[in-house]
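**Student:** Swiss-Prot lists these features:
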BINDING   S12, G13, Y14, A15, S36, R37, R38, L75, S180, A184, N312  NADP(+) binding site
MUTAGEN   R102 to A  Strong decrease in activity
ACT_SITE  C148  active site
MUTAGEN   R258 to A  Slight decrease in kcat and 17-fold increase in Km for [LysW]-aminoadipate 6-semialdehyde
MUTAGEN   K271 to A  5-fold decrease in kcat and 70-fold increase in Km for [LysW]-aminoadipate 6-semialdehyde
MUTAGEN   R278 to A  Lack of activity
Amino acid sequence: MDKKTLSIVGASGYAGGEFLRLALSHPYLEVKQVTSRRFAGEPVHFVHPNLRGRTNLKFIPPEKLEPADILVLALPHGVFAREFDRYSALAPILIDLSADFRLKDPELYRRYYGEHPRPDLLGCFVYAVPELYREALKGADWIAGAGCNATATLLGLYPLLKAGVLKPTPIFVTLLISTSAAGAEASPASHHPERAGSIRVYKPTGHRHTAEVVENLPGRPEVHLTAIATDRVRGILMTAQCFVQDGWSERDVWQAYREAYAGEPFIRLVKQKKGVHRYPDPRFVQGTNYADIGFELEEDTGRLVVMTAIDNLVKGTAGHALQALNVRMGWPETLGLDFPGLHP
(Lines of atoms letter the chains of each structure in order from A; the text may use other names.)
(Lines give C-alpha, C1' and ligand atoms only; values in the text may rest on other atoms or scores of the structure.)
Protein backbone atom coordinates (compact mmCIF):
# COMPACT_ATOMS: atom_id res chain seq x y z
CA MET A 1 0.00 0.00 0.00
CA ASP A 2 1.30 3.45 -0.90
CA LYS A 3 1.88 5.66 2.09
CA LYS A 4 -0.14 8.84 2.60
CA THR A 5 1.82 12.04 3.11
CA LEU A 6 1.08 13.94 6.30
CA SER A 7 2.26 17.31 7.55
CA ILE A 8 1.84 18.80 11.02
CA VAL A 9 1.31 22.51 11.65
CA GLY A 10 2.49 23.49 15.13
CA ALA A 11 4.58 20.37 15.66
CA SER A 12 6.80 21.89 18.35
CA GLY A 13 3.99 21.88 20.92
CA TYR A 14 2.99 18.94 23.08
CA ALA A 15 -0.07 17.94 21.02
CA GLY A 16 1.69 18.27 17.66
CA GLY A 17 4.79 16.54 18.99
CA GLU A 18 2.74 13.65 20.29
CA PHE A 19 0.97 13.21 16.96
CA LEU A 20 4.39 13.25 15.31
CA ARG A 21 5.66 10.55 17.69
CA LEU A 22 2.73 8.30 16.81
CA ALA A 23 2.76 9.03 13.09
CA LEU A 24 6.45 8.13 12.74
CA SER A 25 5.61 4.54 13.71
CA HIS A 26 2.52 4.28 11.52
CA PRO A 27 3.08 1.90 8.58
CA TYR A 28 0.83 3.83 6.16
CA LEU A 29 1.92 7.39 6.93
CA GLU A 30 4.90 9.38 5.68
CA VAL A 31 5.51 12.56 7.66
CA LYS A 32 6.39 15.13 5.01
CA GLN A 33 6.79 18.46 6.84
CA VAL A 34 6.50 19.85 10.36
CA THR A 35 6.15 23.54 11.14
CA SER A 36 7.21 25.86 13.92
CA ARG A 37 7.87 29.58 13.67
CA ARG A 38 9.97 29.68 16.80
CA PHE A 39 12.15 26.66 15.93
CA ALA A 40 12.30 26.96 12.13
CA GLY A 41 15.52 25.41 10.89
CA GLU A 42 16.07 23.31 14.00
CA PRO A 43 15.94 19.50 13.87
CA VAL A 44 12.90 17.87 15.46
CA HIS A 45 14.97 16.31 18.25
CA PHE A 46 16.03 19.80 19.41
CA VAL A 47 12.48 20.23 20.75
CA HIS A 48 11.42 16.58 21.10
CA PRO A 49 14.53 14.74 22.34
CA ASN A 50 12.57 11.49 22.57
CA LEU A 51 12.48 11.45 18.75
CA ARG A 52 16.26 11.58 18.31
CA GLY A 53 17.19 9.06 15.63
CA ARG A 54 13.56 8.56 14.58
CA THR A 55 13.47 11.30 11.94
CA ASN A 56 15.77 13.71 10.12
CA LEU A 57 13.05 16.30 9.66
CA LYS A 58 13.66 19.94 10.53
CA PHE A 59 11.01 22.47 11.46
CA ILE A 60 9.96 24.89 8.75
CA PRO A 61 7.91 28.10 8.93
CA PRO A 62 4.22 27.62 8.00
CA GLU A 63 4.68 29.71 4.87
CA LYS A 64 6.82 26.94 3.34
CA LEU A 65 4.19 24.24 3.67
CA GLU A 66 3.58 22.20 0.54
CA PRO A 67 0.44 20.19 -0.33
CA ALA A 68 0.01 16.83 1.39
CA ASP A 69 -2.63 14.14 1.64
CA ILE A 70 -3.34 14.91 5.30
CA LEU A 71 -2.78 18.07 7.31
CA VAL A 72 -2.79 17.98 11.12
CA LEU A 73 -3.26 21.34 12.81
CA ALA A 74 -1.96 21.72 16.36
CA LEU A 75 -2.33 25.47 16.69
CA PRO A 76 -3.52 27.73 19.53
CA HIS A 77 -7.29 28.04 19.73
CA GLY A 78 -8.66 30.39 17.08
CA VAL A 79 -5.68 30.42 14.72
CA PHE A 80 -6.85 27.67 12.36
CA ALA A 81 -10.35 29.13 12.12
CA ARG A 82 -8.94 32.55 11.18
CA GLU A 83 -6.61 31.05 8.55
CA PHE A 84 -8.90 28.25 7.41
CA ASP A 85 -8.91 29.09 3.70
CA ARG A 86 -5.13 29.03 3.51
CA TYR A 87 -4.64 25.73 5.32
CA SER A 88 -7.62 23.92 3.83
CA ALA A 89 -6.17 24.45 0.35
CA LEU A 90 -3.12 22.35 1.26
CA ALA A 91 -4.76 18.96 1.92
CA PRO A 92 -8.08 17.19 1.31
CA ILE A 93 -8.07 15.67 4.81
CA LEU A 94 -7.80 18.03 7.79
CA ILE A 95 -7.39 17.05 11.44
CA ASP A 96 -7.71 19.93 13.89
CA LEU A 97 -6.46 19.39 17.45
CA SER A 98 -7.67 22.78 18.72
CA ALA A 99 -11.14 23.69 19.98
CA ASP A 100 -12.03 25.65 16.84
CA PHE A 101 -14.44 23.16 15.28
CA ARG A 102 -15.36 20.78 18.09
CA LEU A 103 -18.76 22.35 18.67
CA LYS A 104 -21.74 22.52 16.35
CA ASP A 105 -23.87 24.93 18.41
CA PRO A 106 -22.74 28.56 17.82
CA GLU A 107 -24.39 29.68 21.07
CA LEU A 108 -22.42 27.14 23.07
CA TYR A 109 -19.22 28.26 21.36
CA ARG A 110 -19.98 31.91 22.07
CA ARG A 111 -20.66 31.17 25.73
CA TYR A 112 -17.34 29.45 26.34
CA TYR A 113 -14.98 30.90 23.71
CA GLY A 114 -16.49 34.12 22.39
CA GLU A 115 -17.33 34.92 18.78
CA HIS A 116 -16.26 32.30 16.24
CA PRO A 117 -14.14 33.55 13.30
CA ARG A 118 -15.93 31.17 10.91
CA PRO A 119 -19.38 30.28 12.29
CA ASP A 120 -20.38 29.06 8.82
CA LEU A 121 -18.07 26.06 9.32
CA LEU A 122 -19.41 24.93 12.69
CA GLY A 123 -20.96 21.53 12.16
CA CYS A 124 -18.77 20.73 9.16
CA PHE A 125 -16.23 18.72 11.18
CA VAL A 126 -16.77 15.26 12.69
CA TYR A 127 -15.91 14.93 16.38
CA ALA A 128 -12.95 12.57 16.79
CA VAL A 129 -14.24 10.14 19.41
CA PRO A 130 -14.42 6.84 17.49
CA GLU A 131 -16.33 5.08 20.26
CA LEU A 132 -19.20 7.54 19.72
CA TYR A 133 -18.91 8.55 16.06
CA ARG A 134 -17.25 5.70 14.21
CA GLU A 135 -19.76 5.60 11.35
CA ALA A 136 -19.58 9.36 10.76
CA LEU A 137 -15.78 9.27 10.78
CA LYS A 138 -15.71 6.72 7.96
CA GLY A 139 -16.61 9.42 5.47
CA ALA A 140 -15.08 12.44 7.17
CA ASP A 141 -12.50 14.64 5.44
CA TRP A 142 -12.58 17.24 8.21
CA ILE A 143 -12.02 15.89 11.72
CA ALA A 144 -12.08 17.85 14.99
CA GLY A 145 -10.08 16.41 17.87
CA ALA A 146 -11.92 16.33 21.19
CA GLY A 147 -10.76 18.04 24.37
CA CYS A 148 -8.85 15.82 26.77
CA ASN A 149 -11.15 16.42 29.74
CA ALA A 150 -14.18 16.03 27.53
CA THR A 151 -12.85 12.72 26.22
CA ALA A 152 -12.43 11.29 29.71
CA THR A 153 -15.88 12.49 30.78
CA LEU A 154 -17.72 11.36 27.65
CA LEU A 155 -16.22 7.88 27.65
CA GLY A 156 -17.23 7.38 31.26
CA LEU A 157 -20.79 8.71 31.05
CA TYR A 158 -22.01 8.10 27.49
CA PRO A 159 -22.97 4.40 27.86
CA LEU A 160 -24.94 5.08 31.05
CA LEU A 161 -27.00 7.88 29.55
CA LYS A 162 -27.53 6.00 26.30
CA ALA A 163 -28.90 2.99 28.21
CA GLY A 164 -31.08 5.10 30.52
CA VAL A 165 -29.23 3.98 33.64
CA LEU A 166 -29.03 7.42 35.26
CA LYS A 167 -31.66 9.59 36.87
CA PRO A 168 -32.20 12.99 35.19
CA THR A 169 -30.35 14.78 37.99
CA PRO A 170 -27.26 17.01 37.73
CA ILE A 171 -23.97 15.19 37.23
CA PHE A 172 -20.93 16.52 39.06
CA VAL A 173 -17.55 15.80 37.51
CA THR A 174 -14.13 16.28 39.11
CA LEU A 175 -11.04 16.14 36.92
CA LEU A 176 -7.52 15.69 38.27
CA ILE A 177 -5.31 16.87 35.45
CA SER A 178 -1.60 17.07 34.69
CA THR A 179 0.79 19.86 33.83
CA SER A 180 1.09 19.00 30.14
CA ALA A 181 -2.60 19.79 29.66
CA ALA A 182 -1.65 23.47 29.86
CA GLY A 183 0.56 23.16 26.76
CA ALA A 184 4.23 23.80 26.11
CA GLU A 185 4.11 27.57 26.68
CA ALA A 186 5.42 28.45 30.14
CA SER A 187 3.41 30.60 32.55
CA PRO A 188 3.69 31.69 36.20
CA ALA A 189 1.19 28.98 37.14
CA SER A 190 3.26 26.27 35.42
CA HIS A 191 6.63 27.47 36.79
CA HIS A 192 8.21 24.48 38.56
CA PRO A 193 8.60 26.06 42.03
CA GLU A 194 4.93 27.06 41.91
CA ARG A 195 3.55 23.82 40.47
CA ALA A 196 5.67 21.06 42.02
CA GLY A 197 4.00 19.47 45.02
CA SER A 198 0.85 21.51 44.48
CA ILE A 199 -2.75 20.37 44.06
CA ARG A 200 -4.62 23.45 42.92
CA VAL A 201 -8.27 24.01 42.02
CA TYR A 202 -7.87 26.11 38.91
CA LYS A 203 -11.29 25.92 37.25
CA PRO A 204 -14.04 25.24 39.81
CA THR A 205 -16.77 26.36 37.40
CA GLY A 206 -17.18 27.29 33.74
CA HIS A 207 -14.64 24.88 32.26
CA ARG A 208 -14.69 25.16 28.47
CA HIS A 209 -14.87 21.41 27.93
CA THR A 210 -18.31 21.47 29.57
CA ALA A 211 -19.67 22.56 26.19
CA GLU A 212 -18.34 19.45 24.44
CA VAL A 213 -19.63 17.17 27.17
CA VAL A 214 -23.14 18.61 27.11
CA GLU A 215 -23.35 18.68 23.31
CA ASN A 216 -22.28 15.05 22.90
CA LEU A 217 -24.04 13.28 25.76
CA PRO A 218 -27.49 11.79 25.05
CA GLY A 219 -30.26 14.10 26.22
CA ARG A 220 -27.86 17.01 26.88
CA PRO A 221 -27.91 16.52 30.67
CA GLU A 222 -26.91 19.08 33.26
CA VAL A 223 -23.21 18.50 33.86
CA HIS A 224 -20.87 20.51 36.10
CA LEU A 225 -17.09 20.20 35.72
CA THR A 226 -14.45 21.12 38.28
CA ALA A 227 -10.79 20.89 37.23
CA ILE A 228 -7.99 20.38 39.74
CA ALA A 229 -4.36 20.76 38.65
CA THR A 230 -1.82 18.30 40.02
CA ASP A 231 1.93 18.15 39.47
CA ARG A 232 1.81 14.98 37.36
CA VAL A 233 3.23 15.50 33.88
CA ARG A 234 0.68 13.29 32.09
CA GLY A 235 -2.73 11.88 32.77
CA ILE A 236 -6.32 12.65 33.71
CA LEU A 237 -8.44 11.00 36.37
CA MET A 238 -12.12 11.80 35.96
CA THR A 239 -14.68 11.01 38.65
CA ALA A 240 -18.38 11.65 38.13
CA GLN A 241 -21.04 11.64 40.83
CA CYS A 242 -24.49 10.61 39.59
CA PHE A 243 -27.50 8.49 40.58
CA VAL A 244 -28.97 5.38 38.98
CA GLN A 245 -32.67 4.88 38.37
CA ASP A 246 -34.61 3.36 41.27
CA GLY A 247 -34.28 -0.40 41.27
CA TRP A 248 -31.25 -0.48 39.00
CA SER A 249 -28.29 -2.57 40.14
CA GLU A 250 -24.58 -3.01 39.55
CA ARG A 251 -25.43 -5.62 36.95
CA ASP A 252 -27.33 -2.99 34.94
CA VAL A 253 -24.31 -0.69 35.02
CA TRP A 254 -22.03 -3.49 33.84
CA GLN A 255 -24.45 -4.31 31.04
CA ALA A 256 -24.52 -0.70 29.82
CA TYR A 257 -20.74 -0.58 29.56
CA ARG A 258 -20.38 -4.01 27.99
CA GLU A 259 -23.01 -3.31 25.35
CA ALA A 260 -21.47 0.05 24.47
CA TYR A 261 -17.84 -1.02 24.45
CA ALA A 262 -17.89 -4.65 23.32
CA GLY A 263 -15.02 -5.07 20.90
CA GLU A 264 -13.62 -1.58 21.47
CA PRO A 265 -9.84 -1.91 21.12
CA PHE A 266 -8.91 0.90 23.51
CA ILE A 267 -11.55 0.70 26.25
CA ARG A 268 -10.75 -1.36 29.34
CA LEU A 269 -13.21 -1.87 32.19
CA VAL A 270 -11.32 -1.81 35.48
CA LYS A 271 -13.23 -2.90 38.57
CA GLN A 272 -11.64 -5.53 40.76
CA LYS A 273 -12.83 -6.75 44.14
CA LYS A 274 -9.37 -7.00 45.67
CA GLY A 275 -5.79 -5.91 45.18
CA VAL A 276 -4.11 -2.53 44.88
CA HIS A 277 -5.25 -1.73 41.35
CA ARG A 278 -9.02 -2.03 41.77
CA TYR A 279 -9.92 1.14 39.87
CA PRO A 280 -8.55 3.17 36.95
CA ASP A 281 -5.21 4.89 37.52
CA PRO A 282 -3.65 7.32 34.98
CA ARG A 283 -0.24 5.87 35.74
CA PHE A 284 -0.99 2.66 33.86
CA VAL A 285 -2.26 4.30 30.68
CA GLN A 286 0.56 6.83 30.45
CA GLY A 287 1.84 7.05 26.88
CA THR A 288 -0.99 4.87 25.54
CA ASN A 289 -4.30 5.24 23.74
CA TYR A 290 -6.22 3.26 26.35
CA ALA A 291 -9.09 4.58 28.42
CA ASP A 292 -9.60 2.68 31.67
CA ILE A 293 -13.14 2.99 33.02
CA GLY A 294 -14.44 1.85 36.39
CA PHE A 295 -17.28 2.53 38.79
CA GLU A 296 -18.65 1.85 42.25
CA LEU A 297 -22.35 1.79 43.11
CA GLU A 298 -23.66 2.63 46.57
CA GLU A 299 -26.62 0.26 46.52
CA ASP A 300 -28.63 1.76 49.38
CA THR A 301 -28.57 5.33 47.99
CA GLY A 302 -28.20 4.71 44.25
CA ARG A 303 -25.13 6.94 44.11
CA LEU A 304 -22.83 5.91 41.29
CA VAL A 305 -19.20 7.03 41.13
CA VAL A 306 -17.76 6.70 37.62
CA MET A 307 -14.00 6.83 37.00
CA THR A 308 -12.00 7.25 33.80
CA ALA A 309 -8.21 7.34 33.46
CA ILE A 310 -6.51 8.45 30.24
CA ASP A 311 -3.26 9.97 29.04
CA ASN A 312 -4.25 13.53 28.14
CA LEU A 313 -1.81 13.75 25.23
CA VAL A 314 -2.59 10.35 23.69
CA LYS A 315 -6.17 9.17 24.21
CA GLY A 316 -7.04 12.74 25.17
CA THR A 317 -5.51 14.38 22.08
CA ALA A 318 -3.20 12.89 19.45
CA GLY A 319 -4.11 9.24 19.98
CA HIS A 320 -7.83 9.53 19.44
CA ALA A 321 -7.15 11.79 16.44
CA LEU A 322 -4.91 9.14 14.87
CA GLN A 323 -7.49 6.48 15.74
CA ALA A 324 -10.11 8.59 13.97
CA LEU A 325 -7.82 8.93 10.94
CA ASN A 326 -7.43 5.14 10.83
CA VAL A 327 -11.22 4.84 10.78
CA ARG A 328 -11.49 7.46 8.04
CA MET A 329 -8.95 5.70 5.85
CA GLY A 330 -10.37 2.21 6.38
CA TRP A 331 -7.16 1.05 8.04
CA PRO A 332 -7.05 -1.22 11.11
CA GLU A 333 -8.03 1.03 13.97
CA THR A 334 -5.08 0.11 16.16
CA LEU A 335 -2.34 1.00 13.64
CA GLY A 336 0.34 3.12 15.28
CA LEU A 337 -1.41 2.84 18.65
CA ASP A 338 -1.30 -0.78 19.78
CA PHE A 339 1.10 -0.71 22.71
CA PRO A 340 0.63 -1.06 26.49
CA GLY A 341 1.68 1.28 29.25
CA LEU A 342 4.53 0.80 31.69
CA HIS A 343 4.66 -0.95 35.05
CA PRO A 344 6.10 -0.15 37.47
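The first residue you see is number 1, and the count goes up from there.
In case you wondered, yes, glycine gets a Cβ from its N, Cα and C as well.
No noted substitution is present; original residues retained.
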**Student:** Of S12, S36, R38, C148, S180, which is closest to K271 (mutagenesis position) if I measure between C-alpha atoms? They're all recorded positions.
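**Tutor:** When the Cα distances are compared, C148 comes out closest.
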**Student:** Let me know the most crowded of the binding-site residues, choosing from S36, S180, N312 and counting other Cβ atoms within 10 Å.
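**Tutor:** The residue with the most neighbouring Cβ atoms within 10 Å is N312.
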**Student:** I need the nearest neighbour of R258 (mutagenesis position) among the recorded positions Y14, C148, S180, using C-alpha distances.
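**Tutor:** Closest by Cα: C148.
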**Student:** In angstrom units, rounded to an integer, how far apart are the Cα atoms of R278 (mutagenesis position) and C148 (active site)?
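**Tutor:** That comes out at 23 Å between the alpha carbons.
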**Student:** To the nearest Å, how far is the Cα of S36 (NADP(+) binding site) from the Cα of C148 (active site)?
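**Tutor:** So the Cα of C148 (active site) lies 23 Å away from that of S36 (NADP(+) binding site).
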**Student:** Most Cβ neighbours within 10 Å: which of the mutagenesis positions R102, R258, R278 is it?
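**Tutor:** Checking each of R102, R258, R278, the winner is R102.
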**Student:** Can you tell me the CA-to-CA distance separating Y14 (NADP(+) binding site) and R102 (mutagenesis position), as a whole number of Å?
**Tutor:** 19
**Student:** What residue among the recorded positions R38, K271 has the most other CB atoms lying within 10 A of its CB?
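**Tutor:** The residue with the densest Cβ neighbourhood is K271.
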**Student:** How long is the line from the C-alpha of N312 (NADP(+) binding site) to the C-alpha of C148 (active site), rounded to the nearest angstrom?
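**Tutor:** The Cα atom of N312 (NADP(+) binding site) is 5 Å away from the Cα atom of C148 (active site).
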**Student:** Can you count the other CB atoms that lie within 10 A of the CB of C148 (active site)?
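**Tutor:** Its Cβ has 27 other Cβ atoms within 10 Å.
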**Student:** Quick one: Cα separation, S12 (NADP(+) binding site) versus C148 (active site), in Å?
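**Tutor:** S12 (NADP(+) binding site) to C148 (active site), Cα-Cα distance: 19 Å.
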**Student:** Could you check which of these recorded positions, R38, R102, S180, sit within 10 Å of C148 (active site), going Cα to Cα?
**Tutor:** none
**Student:** How many Å lie between the Cα of S180 (NADP(+) binding site) and the Cα of R102 (mutagenesis position)?
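**Tutor:** It is 20 Å, counting Cα to Cα.
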